[in-house]
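**Q** After the structure tokens below, expect a handful of questions from me.
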Amino acid sequence: MSAFNTTLPSLDYDDDTLREHLQGADIPTLLLTVAHLTGDLQILKPNWKPSIAMGVARSGMDLETEAQVREFCLQRLIDFRDSGQPAPGRPTSDQLHILGTWLMGPVIEPYLPLIAEEAVTAEEDLRAPRWHKDHVASGRDFKVVIIGAGESGMIAALRFKQAGVPFVIYEKGNDVGGTWRENTYPGCRVDINSFWYSFSFARGIWDDCFAPAPQVFAYMQAVAREHGLYEHIRFNTEVSDAHWDESTQRWQLLYRDSEGQTQVDSNVVVFAVGQLNRPMIPAIPGIETFKGPMFHSAQWDHDVDWSGKRVGVIGTGASATQFIPQLAQTAAELKVFARTTNWLLPTPDLHEKISDSCKWLLAHVPHYSLWYRVAMAMPQSVGFLEDVMVDVGYPPTELAVSARNDRLRQDISAWMEPQFADRPDLREVLIPDSPVGGKRIVRDNGTWISTLKRDNVSMIRQPIEVITPKGICCVDGTEHEFDLIVYGTGFHASKFLMPINVTGRDGVALHDVWKGDDARAYLGMTVPQFPNMFCMYGPNTGLVVYSTVIQFSEMTASYIVDAVRLLLEGGHQSMEVKTPVFESYNQRVDEGNALRAWGFSKVNSWYKNSKGRVTQNFPFTAVEFWQRTHSVEPTDYQLG
């Protein structure tokens, strides 16, 4: 990522240049762009309608028809250029309806108000607060503390800055970026297309379809610089305690930095500490006896050279499927220990670069970047939630939870099966015995299975009994000797806000309320007995089959900033979610999760806590979360 698209370009290029670069255009994006620029929505012919498969819009045309469409669009762009017309603004609601239903059909209609916030020009930010502290409570002393400067902390900070609310961020690391600063393992990259895994107000120019971690980290740094966030951040500062002081109606926070411990107070505290940042290393007997290097993928030791070494990897989650192919290229021997396996989501462009022509179109054709993002946002916002819904009359099993789920299973299996043609033994190992969506689906372009087919790679499904000084011993008595062991075993995802000690009214400890790993919150944000406390990316806000964490973070930040508006505008000191509201919401979430593949299946996954309750996932649609978080309902809260 080298810059931002921040201005609307002019189409000041000759015919040959346009023709050359249109050869690299995405057909659905090109048609949407030309229809918007010219105002002629009739060009969106039914026979040019794209196909939607697994959350992606593709042209679905043969090469001859694609060539005809490119030539047609070229002539329309030439006419637009020669007419001297200025580019229109963002699409109207009527235009968005026509363009959206052409792309997606009627399924998109409920989502259009949400999509409208994504369908903006590069200069616009429709989610910015429409109020300012100077206008609602100019003389009031008021401060917000945000804990964490990852993507969610950054968007919360920007919204408070836009609203004129004083704030400070305490970040335990030495820079912004959160997980993208911390995770440096080989092969680390996003599993959402780069243009969709980005803020709605900061349209980046990316080098890869699915950006490697260094690009995402650079993007986060660029956003922080562009919006003046660095000056509000205290780095290398770790908050250890947060206590609600009833007498002052403020939070008392204790943090440690290079100068020791300091106590500060704030009216509101926002926890933006993430979920996937505390590595989980299983308690395997003998773990301390291994004589070689041993580390978790999130704490990669770059001083260790695995070339020519015998390497053992425990776990096959999303991170492991990224770093294992890197290790396999030069390791002498690589053995992968896996309890369960993942369904793979076919993603041909997973490791592809953005073409020069695509970059040119994004930079030089008005609104092409808008529609390039929206053509992803529409199918991704809908996702395939319906494909993982349990149909109790089907009936659901560990193979499939509905007819739609079974079709998805068959589609993915049809993509995987040919890769096993020369290794039928791997089929028995790699085809999951759980429904699609039962655990996290992993993107792949064929690399994963081809890696496991290498002569120097093998997968071990025998349970591990003990780690020895020489390696790993399984329950069948086989000892596998290694020079290096890497854990790809995920994180303590269910232990929200750990290890920070948080106490609310009457000294109630939050982690006691949550019983360690059974976190619950209203809208994933707020909890009774903990006034003026909000979480970003909190309990049951995880997304696994649609949308992105960044889109949900933007929604969450909008809600939290609106809550602060309510406090300031009404002259209130505190707001605390009512217990019946909290309980009703969480009951519905639990019931919803029970009727999703991840709640029905018995397969082990990080979506669930130690008791089997789903603490991670939001089981409903993206548009429902948007509707619930668009503004605060005052009657949900006890205001004091």
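Cβ atoms are placed via backbone N, Cα and C, with glycine included.
Taken from Swiss-Prot, the feature FAD binding site applies to Ser152, Glu171, Trp180, Asp191, Ile192, Tyr197, Val239, Gln275, supported by similarity to another entry. Listed in Swiss-Prot as a mutagenesis experiment, His296 to Ala is described as follows: Almost no activity. While the structure shown retains the original residue, Swiss-Prot records the mutagenesis experiment Trp300 to Ala or Tyr with this note: Impaired folding. Swiss-Prot lists Arg339 to Ala among its mutagenesis entries, and the accompanying note reads: Largely decreased affinity for NADPH. In Swiss-Prot, a published mutagenesis experiment is listed as Lys439 to Pro, annotated 20-fold decrease in catalytic activity. Quoted from Swiss-Prot, the note on mutagenesis experiment Lys439 to Ala or Phe is: 100-fold decrease in catalytic efficiency with NADPH. 4-fold higher efficiency with NADH. Listed in Swiss-Prot is the mutagenesis experiment Lys439 to Asn, annotated as follows: 20-fold decrease in catalytic efficiency with NADPH. 6-fold higher efficiency with NADH. Quoted from Swiss-Prot, the note on the mutagenesis of Arg440 to Ala is: No activity. Retains high affinity toward NADPH. Record note (Swiss-Prot), mutagenesis Gly490 to Ala: Retains activity, but shows impaired binding properties of NADPH. The unchanged residue is displayed.
How buried are these features, and what lies next to them?
**A** Within its own chain, Asp191 (FAD binding site) has Phe210, Ala318, Val442, Arg443 as residues 6 or more apart in sequence whose C-beta sits under 8 angstroms from its own. The secondary structure of Asp191 (FAD binding site), as reduced to three states from DSSP, is coil rather than helix or strand.
Note on His296 (mutagenesis position): other Cβ atoms within 10 Å of its Cβ, all shown chains, come to 20. In the three-state DSSP assignment, the secondary structure recorded for His296 (mutagenesis position) is strand.
Less than 8 angstroms from the CB of Arg339 (mutagenesis position) sit Arg461, Pro463, Asn604, each of them six or more residues away in the same chain. According to DSSP, Arg339 (mutagenesis position) is assigned to coil rather than to any helix or strand.
Within 10 Å of the C-beta atom of Lys439 (mutagenesis position) sit 24 other C-beta atoms, taking all shown protein chains into account.
DSSP assigns Lys439 (mutagenesis position) to coil in the three-state reduction, placing it in neither a helix nor a strand.
With a cut-off of 8 Å between CB atoms and residues at least 6 apart in sequence, the same chain places Gly317, Ala318, Asn342, Val544, Ser605, Trp606, Tyr607 near Arg440 (mutagenesis position), listed in sequence order.
Other Cβ atoms within 10 Å of the Cβ of Gly490 (mutagenesis position) number 23 in total over all chains. Secondary structure from DSSP puts Gly490 (mutagenesis position) in coil.
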**Q** Which of the mutagenesis positions Trp300, Lys439, Gly490 has its Cα closest in space to the Cα of Gln275 (FAD binding site)?
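**A** Minimum Cα distance from Gln275 (FAD binding site) across Trp300, Lys439, Gly490 lands on Gly490.
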**Q** Of the residues named as FAD binders, Ser152, Glu171, Trp180, Asp191, Ile192, Tyr197, Val239, Gln275, how far apart in Å are the Cα atoms of the most distant pair?
**A** 31
**Q** Just to verify a number: CA distance, Ser152 (FAD binding site) to His296 (mutagenesis position), in angstrom, no decimals.
**A** 24
**Q** These are the recorded positions: Tyr197, Trp300. Which one scores highest on other Cβ atoms within 10 Å?
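**A** Of Tyr197, Trp300, the one with the most crowded Cβ is Tyr197.
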**Q** Quick check: of the binding-site residues listed here (Glu171, Trp180, Ile192, Tyr197), which one has the Cα closest to that of Gly490 (mutagenesis position)?
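**A** That would be Trp180, nearest by Cα distance.
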**Q** Sort out the sequence-distant neighbours of Val239 (FAD binding site) for me: same chain, 6+ apart, CB within less than 8 Å of its CB, listed by position.
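**A** In sequence order, Ile147, Tyr170, Lys172, Leu253, Leu254, Tyr255, Ile500 meet the Cβ cut-off.
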**Q** By the DSSP assignment reduced to helix, strand and coil, which category contains Trp180 (FAD binding site)?
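**A** For Trp180 (FAD binding site) - judged by DSSP and reduced to three states - the answer is helix.
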**Q** Which whole-number value in Å describes the distance between the Cα atoms of Trp300 (mutagenesis position) and Lys439 (mutagenesis position)?
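**A** About 25 Å separates the two Cα atoms.
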**Q** Quick check on the binding-site residues Ser152, Gln275: which one has the highest count of other Cβ atoms within 10 Å of its Cβ?
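**A** When each Cβ's neighbours within 10 Å are tallied, Ser152 tops the list.
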